[in-house]
Amino acid sequence: MGCFPCFGSGGKGEAKKGGGGRKDGGSADRRVARVGSDKSKSQGGLDSRKDAFIPRDANGQPIAAHTFTFRELAAATKNFRQDCLLGEGGFGRVYKGHLENGQAVAVKQLDRNGLQGNREFLVEVLMLSLLHHDNLVNLIGYCADGDQRLLVYEFMPLGSLEDHLHDIPPDKEPLDWNTRMKIAAGAAKGLEFLHDKANPPVIYRDFKSSNILLGEGYHPKLSDFGLAKLGPVGDKTHVSTRVMGTYGYCAPEYAMTGQLTVKSDVYSFGVVFLELITGRKAIDNTKPLGEQNLVAWARPLFKDRRKFPKMADPLLAGRFPMRGLYQALAVAAMCLQEQAATRPFIGDVVTALSYLASQTYDPNTPVQHSRSNASTPRARNRVGANFDQRRLHSPNHQQSPDLRKEGTTTSKYEAEVSRTNSGSGSGRRAGLDSMDVTGSQMGSPAHAGRKRESSRSTDRQRAVAEAKTWGENSRERKWPNARGSFDSTNE
């Protein structure tokens, strides 16, 4: 890559220099003008001149990341011993090491003949040196001695999300529902920072479960920025590039045309979120032919809410909130829409998942399957309704045939949203009474009536409280317009 266009900050604070801590919500104010002089060099063979691969800012000064010698990193990893090996892939190997100050680090040694070349090495150093957020992995430094290319990260003790979802040994406890929602919300915040805070926006392009690393308390951080691209600026709607990424996670429009947008990342996020919910791999060749692709398996199930409970990860053993499952699947389905324009922006996904993550579930509470919860229109989840109300007010959607097909549902949602945002109404008719009340079939009719009224009163109080939460969120955010419709949540 011969030229790296202007890369500025959407935040006010200036990033700390060196390999120190990262400041949430801020990014560097500097602009990067050049990372190399010859595109063919950066993509081709390795240059022995170290200076040719040191990223520099607009003033020609090396960027803030610490520069290590190969000797220092060899000592940190005990000369790259096998017992320090954390993992390996097409890019090379990752080792655990300890710096002279005792700090634990992860050292990624790039394979000189591997998939990640000099261009990807430079991009990753640049991105992680200039972007600072609590949900992005911290780059401590790098090494460009001779033909050696190494990256030094903070050590993430719990490994990757993939390690906790797939091929789990019998003696390992699977992730519970609360932790899964927490990881999803945190990863979405990292993606939101790249899309909305970085200026120009950054498209991650390789969002997958193996690139989400977990720290103490299962705190998620995005890693591996070698494929990241600067997003479109000005009047441009997309950037065109050769198709890169991982099969099973790539958005269909990007895979077919090479046209990349932030919505391409949203699709990839939907795949990972579906992995969290179902426990299935994005691509699993051990499954029957029709179930090998996770998204292809899930699409028909999205249209039948009665099948939603069967989509939950069997390792959860039923320990999840039924309503939370419906809401989570609605968010995943919206992210996975085939048309990029109809997917939500990641900021909207963050709002929805922050709500889901705040609704902690007691794993000792048995799952209650409501008869009407899976089949009646009243069982529509609130997260889906929240996205739908923004879509219904879109001028493009109001002119679409799908709007006419929805019929009375449209006016119902408009009335519900109006009452929700104004804080008026009983709460039950604000689209938030998704859990139907089943009266007691035992005892006298009067007794059954009292039980139903008491239960409905409790539901109303809960609905009003949650309506206020959604109302405040929607007022604080400018909801984007989306074109098209989402049939699976309208059925």
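Cβ atoms here come from the backbone N, Cα and C positions, even for glycine.
What Swiss-Prot says about this one:
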type     : residues                                                              : note
ACT_SITE : Asp206                                                                : active site, proton acceptor
BINDING  : Leu86, Gly87, Glu88, Gly89, Gly90, Phe91, Gly92, Arg93, Val94, Lys108 : ATP binding site
DOMAIN   : 80-356                                                                : domain 'Protein kinase'
MUTAGEN  : Lys108 to Glu                                                         : Loss of kinase activity
MUTAGEN  : Ser240 to Ala                                                         : Abolishes phosphorylation and activation by CERK1; when associated with A-241 and A-246
MUTAGEN  : Thr241 to Ala                                                         : Abolishes phosphorylation and activation by CERK1; when associated with A-240 and A-246
MUTAGEN  : Thr246 to Ala                                                         : Abolishes phosphorylation and activation by CERK1; when associated with A-240 and A-241
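Ranking the recorded positions Gly92, Val94, Lys108, Asp206 by the distance of their Cα atoms from the Cα of Thr241 (mutagenesis position) places Asp206 first.
A coil conformation is recorded for Thr246 (mutagenesis position) in the three-state DSSP classification, outside any helix or strand.
Reduced to three states, the DSSP call for Asp206 (active site, proton acceptor) is coil. Summarising the environment of the residue listed as 'active site, proton acceptor', the number of other Cβ atoms within 10 Å of its Cβ, over all protein chains shown, is 21.
In terms of local Cβ density within 10 Å, Val94 ranks first among the binding-site residues Leu86, Val94. In this structure the alpha carbons, written CA, of Leu86 (ATP binding site) and Lys108 (mutagenesis position) are 10 Å apart. In this structure the C-alpha atoms belonging to Asp206 (active site, proton acceptor) and Glu88 (ATP binding site) are separated by 17 Å. Model confidence over the domain 'Protein kinase' (80-356) stands at 91, taken as the mean pLDDT rounded to a whole number. Annotated pair Lys108 (mutagenesis position) and Val94 (ATP binding site), C-alpha to C-alpha distance, rounded: 4 Å.
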